[in-house]
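Copied over from Swiss-Prot:
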- D134: active site, proton acceptor (ACT_SITE)
- L18, G19, K20, G21, A22, F23, S24, V25, V26, K41: ATP binding site (BINDING)
- 12-269: domain 'Protein kinase' (DOMAIN)
- K41 to M: Loss of kinase activity (MUTAGEN)
- F97 to E: Loss of cooperative activation of adjacent holoenzyme subunits (MUTAGEN)
- F97 to K: Increase in calcium independent kinase activity, no effect on translocation to the neurite (MUTAGEN)
- I100 to K: Loss of cooperative activation of adjacent holoenzyme subunits (MUTAGEN)
- E108 to K: In n498gf; slight increase in calcium independent kinase activity, no effect on translocation to the neurite. Nuclear translocation of daf-16 resulting in lifespan extension (MUTAGEN)
- D134 to N: Loss of autoinhibition and increase in binding of Ca2+/calmodulin (MUTAGEN)
- K147 to E: Slight increase in calcium independent kinase activity, no effect on translocation to the neurite (MUTAGEN)
- G170 to E: In sy574; abnormal spicule protraction; when associated with V-665 (MUTAGEN)
- S179 to L: In e408; males display locomotor and muscle seizure defects and egg laying defects (MUTAGEN)
- I200 to K: Loss of cooperative activation of adjacent holoenzyme subunits (MUTAGEN)
- D236 to R: Increase in calcium independent kinase activity, loss of translocation to neurites and glr-1 trafficking (MUTAGEN)
- H280 to K: Increase in calcium independent kinase activity, no effect on translocation to the neurite (MUTAGEN)
- R281 to E: Increase in calcium independent kinase activity and translocation to an unlocalized pool in the neurite. Small decrease in glr-1 trafficking (MUTAGEN)
- T284 to D: Constitutively activate kinase activity, increase in translocation to the neurites (MUTAGEN)
Amino acid sequence: MMNASTKFSDNYDVKEELGKGAFSVVRRCVHKTTGLEFAAKIINTKKLSARDFQKLEREARICRKLQHPNIVRLHDSIQEESFHYLVFDLVTGGELFEDIVAREFYSEADASHCIQQILESIAYCHSNGIVHRDLKPENLLLASKAKGAAVKLADFGLAIEVNDSEAWHGFAGTPGYLSPEVLKKDPYSKPVDIWACGVILYILLVGYPPFWDEDQHRLYAQIKAGAYDYPSPEWDTVTPEAKSLIDSMLTVNPKKRITADQALKVPWICNRERVASAIHRQDTVDCLKKFNARRKLKAAISAVKMVTRMSGVLRTSDSTGSVASNGSTTHDASQVAGTSSQPTSPAAEVYPNVLLFNPQKFPRNCVHPFTTHPYYSPKESSKKKLFFTLLFEVCPHTSRSHILLRDNTKNIYHPYHCFTNKMSNYERAAPSSHGSSTTKKIANAIADLVIRRSSPSIRRKTEADVHNSNRNRKVSAPANLQHALVPVIDVVVATGALASSSVDNLSASTSSDLGRNLLNKKEQGPPSTIKESSESSQTIDDNDSEKGGGQLKHENTVVRADGATGIVSSSNSSTASKSSSTNLSAQKQDIVRVTQTLLDAISCKDFETYTRLCDTSMTCFEPEALGNLIEGIEFHRFYFDGNRKNQVHTTMLNPNVHIIGEDAACVAYVKLTQFLDRNGEAHTRQSQESRVWSKKQGRWVCVHVHRSTQPSTNTTVSEF
């Protein structure tokens, strides 16, 4: 798109927010000249590291190359001083999987049409040297709400550029959709996308994935072995041609795996009217509803964790925690979030800051409790402490669910029925008359948010109930309350969807219990029982590297952990153990990340970053020192000051981290250095390296390095 000005605000009018991430926000925008609507991804580049910024540039570069009817198109990319604007197609149809469950009719032939469009987009990407690497339901959208709208492939944040002579190393993708070669840390290329297509096609046909386990190690073992099957009765009605296509996509050996172009020529796809079954698959739709609900629940929980970590909305007015009327404890927000206490704003003193996941014990019919952080109400009593519990409750007699909101004095507010057509006497509990006006106002605001964040059908049904009850619904939530509560209300809505889909005893079962129930699918339940790893929605992008022929270039990568987790255990000892394990894992990840940053600085000849990450008295044993122990970093300045023009790419393979106490760590790894010599010839060099890190003044610095390899010559590159 050609614009007279390179300034975003000169070309576009910004409208409402469509979505939000840690460092970006997506807003609807209108082009001032044409009046066309787009979706603008606005990235705050001040918050990005150098590695993140290179990832952003790579994504924009790839998206500019791709113009296909089944790919969300990038129309404009504008870089300003503090923000980068990516202007995409405005895709209004929502997720493909959500649309399927709303259809009145869905057959194997429909699944064939869906996967055909996905394969068309992948074939186009591969023909242009692009590997997506993150194919999953969340990235499959519909162009509009119209019937028969095109499927659009989105999110090229993990995509890479390759050619037929290149292969990549690096752990990137989403666990449930990762290919065996990625998990085995073998070189990989375009076939990884076909494997993910096979997983998606399997889900499209029966509503659950081929590989599942609550334990991620066992999940990975299943994938590496290609251990999946076609259980009865749901697979009995699927044609052999569909199963054959899945088998060709889920072939463990990537060299024998079918390509996108070959898959498009399979009769089940190109002649679906003759080959694919046209029988309605109600069991698949029912199962897919539950699959979607679990995905949304995990995504919402991840959003809550992201809010508590990144947004800074958690504020506390009570550092010691408070005891609720039922005897349970609501912990201090800074303790729950793992952050320091923040001063409260005037608005935060009147309204609850954020809903926190709380594993308190509630009645058996409670699906999930979410409790607001305590706050003081200055208008009524400086000593009066209030907080709410927002939960879904399932009637034991009717199995119907509804939203229930109660405060710490056991007053009940707005038990709006959201998932059935009628409200039973059990569900029509009237609000207590003892609640204060401030409390009722907040209850109204929270209930408003729940209604607006629910699906349109739920919203209409709920608003009708409100109208019939002659309740006053003019109170709306203030902006700061909406910003803080929306992610958690999404969790509650997703939880309610699970309850309405008859996922029994979710509150009473631990994640492992649920996993065992799902694994015993054939014996215990109908084909609508879902199966999915608790980690399958977590996206990973770790230590990418390019290997092979062609021009070598320095590529930075970033570890992205969305942190989706299962249900929190109420056992203190279990929670402490999990917390300790999580902290240790996070520390190890930090060491790997800072080591990769140091290697990147060496490759880029960035002496400023190098000195920031190394202690001034760092010692080293390395071939360049001819066996001598060198102290200080000045010895290495020569390699930065030299006028080296070689293009260098460094990869850290198989890092092994040992945490030593609280302030020290050691990492050992194999370093692969790829470069072009002065004649343009490619070389690869391998060495074994270990680094000792020490935490000083809250940051990690390298205090010792030991490397084993042959000394550098004029045809190679120093690897210090």
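Residue numbers in this text run from 1 along the chain shown.
The backbone N, Cα and C atoms fix where each Cβ goes, glycine too.
The Cβ of E108 (mutagenesis position) lies under 8 Å from the Cβ of L205, V238, T239, A242, A276, S277, A278, I279, R281, each on the same chain and at least six residues away in sequence.
Of the listed recorded positions, namely K20, K41, K147, H280, the sparsest Cβ surroundings within 10 Å are found at K147. Note on the mutagenesis positions D134, D236: the fewest other CB atoms within 10 A surround the CB of D236.
Of all the Cβ atoms in the protein chains shown, 24 others lie within 10 Å of the Cβ of G170 (mutagenesis position).
Residue density at S24 (ATP binding site): 19 other Cβ atoms are found within 10 A of its Cβ, drawing on all protein chains shown.
The separation of F97 (mutagenesis position) from S24 (ATP binding site), Cα to Cα, is 25 Å.
Of all the recorded positions listed here (L18, I100, I200), it is L18 whose C-beta has the fewest other C-beta atoms within 10 angstroms. According to its DSSP assignment, D134 (mutagenesis position) is coil. You'll find the Cα of I100 (mutagenesis position) roughly 22 Å from the Cα of L18 (ATP binding site). In sequence order, Y106, L204, L205, V206, G207, E234 make up the list of same-chain residues 6 or more apart from T284 (mutagenesis position) whose Cβ falls under 8 Å from its Cβ. Classification of K20 (ATP binding site) by DSSP places it within a strand.
Across the structure, K20 (ATP binding site) and F97 (mutagenesis position) are spaced 21 Å apart at their Cα atoms.
Separating the Cα atoms of K41 (mutagenesis position) and V26 (ATP binding site) is a whole-number distance of 4 Å.
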